[in-house]
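Heads up: the structure comes next, in structure tokens.
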Amino acid sequence: MGQLFSSPKSDENNDLPSSFTGYFKKFNTGRKIISQEILNLIELRMRKGNIQLTNSAISDALKEIDSSVLNVAVTGETGSGKSSFINTLRGIGNEEEGAAKTGVVEVTMERHPYKHPNIPNVVFWDLPGIGSTNFPPNTYLEKMKFYEYDFFIIISATRFKKNDIDIAKAISMMKKEFYFVRTKVDSDITNEADGKPQTFDKEKVLQDIRLNCVNTFRENGIAEPPIFLLSNKNVCHYDFPVLMDKLISDLPIYKRHNFMVSLPNITDSVIEKKRQFLKQRIWLEGFAADLVNIIPSLTFLLDSDLETLKKSMKFYRTVFGVDETSLQRLARDWEIEVDQVEAMIKSPAVFKPTDEETIQERLSRYIQEFCLANGYLLPKNSFLKEIFYLKYYFLDMVTEDAKTLLKEICLRN
């Protein structure tokens, strides 16, 4: 686990307000979960010594992050793979309970919401293809209540169809953000490789597909949107990770957190970005009234602290896909016992006492390990309860667990 904080080296770093805002400077603009304006407000209130207003500002920021709702409209013609795309983003299989219905026949005649199973404030709306409704483009968008969505994703497979162009034009005219996703590129690559084994060039095939999309938009007088090539069967390849990055960076700051932690753990990069988002959240929580004190913290954890820690660990394990349900799914897919999957990672055993070590002793050891690895968290005249350190420790542990399982998944596939 890498060093999270550096030791204070100047008077500027050696005060609480500067420590608070300075921490967020390590995250680039597209990765922050709180705006600079709010950070400046919190720092100002800290400098004035108004603890109540400071805590109020931090609490309000956390509430806005937690309560923000993201509505994503996904539209495309029958067979384009839009329902599979929605299921992929929700981290569930096409045949699992609650999955968006897939098929070669249009199964969506009205818009249908699909909440993310772990982050219910993230909602994907499966819209019927415009061709199946017989509505003109503008009427289609009105019927689908276009104004309710944060952005649109247009899904298209194989070659462009008139309906793809019509819906893109209508969305553009209404000044709504949209992204174009060309699916099933794995099939295109396979077909080219089989048909032209001597001259096959994978990168050229992808380049030609992308260029065809660009030219089609231009020929129809549409400013080309962000274009992404992907396969719902191989989401860790092609443009899927790039698409996720683009969507997050384009979102309003306060809506980024929920979307980021909802994403499937398809690459080490996605897992690491989740960790960076959650680090910021823990930092905000660390300055809330129940974690920052003007007197030294207790040398032991209260029962209420343990419950808070268990809740945090459960949340981290869920968003990183190492919770009990996810482990059971992996065990079923790999045809092994759940205990064997649990043995590959560390987080399931954190709150299980052993003959050698009680839970309290284990948590105390974690705190010591964390402090040795990270040095100063805040100026020496500030005191934080152990729960703050442990949340960071748990986050690092679960992140590494997720990477371990992802590596195992790749080896077995």
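Positions of Cβ are set from backbone N, Cα and C atoms, glycine also.
For all the noted positions, this structure keeps the original residue and models no substitution.
In the shown protein chains, 20 other C-beta atoms lie within 10 A of the C-beta of Ser84 (GDP binding site). Sequence annotations record features per position, and here Swiss-Prot assigns GDP binding site to Gly79, Gly81, Lys82, Ser83, Ser84, Thr102, Gly103, Lys184, Asp186, Ser187, Asn232 based on experimental evidence.
Look at Swiss-Prot and you will find 68-250 tagged as domain 'IRG-type G', backed by sequence analysis.
Mutagenesis annotation in Swiss-Prot: Gly2 to Ala, described as Protein is detected exclusively in the aqueous phase; the structure shown retains the original residue.
Same-chain residues at least 6 positions away in sequence with a Cβ under 8 Å from that of Lys82 (mutagenesis position) are, in sequence order, Val74, Thr75, Gly76, Asp126, Ile155. Lys82 to Ala appears in Swiss-Prot as a published mutagenesis result, with the remark: Constitutively active. Binds GTP but fails to hydrolyze it. Does not localize to the parasitophorous vacuole membrane following T.gondii infection.
According to Swiss-Prot, the mutagenesis experiment Thr108 to Asp carries the following note: Abolishes GTPase activity. Reduces GTP-dependent oligomerization. Results in inefficient accumulation of protein at parasitophorous vacuole following infection with avirulent T.gondii strain; reduces accumulation of wild-type protein.
For Lys162 (mutagenesis position), no same-chain residue that is 6 or more apart in sequence has a Cβ closer than 8 Å to its Cβ. Following the DSSP three-state reduction, the secondary structure of Lys162 (mutagenesis position) is helix. Quoting Swiss-Prot on the mutagenesis of Lys162 to Glu: Blocks T.gondii ROP5 binding.
Listed in Swiss-Prot as a mutagenesis experiment, Asp164 to Ala is described as follows: Blocks T.gondii ROP5 binding. Neighbour list (Asp164 (mutagenesis position), Cβ cut-off 8 Å, at least 6 residues apart, same chain): Gly76, Glu77, Ile154, Ser156.
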Note down the number of other Cβ atoms within 10 Å of the Cβ of Asn232 (GDP binding site), including every protein chain shown.
23
For the domain 'IRG-type G' (68-250), what is the mean per-residue pLDDT, to the nearest integer?
88
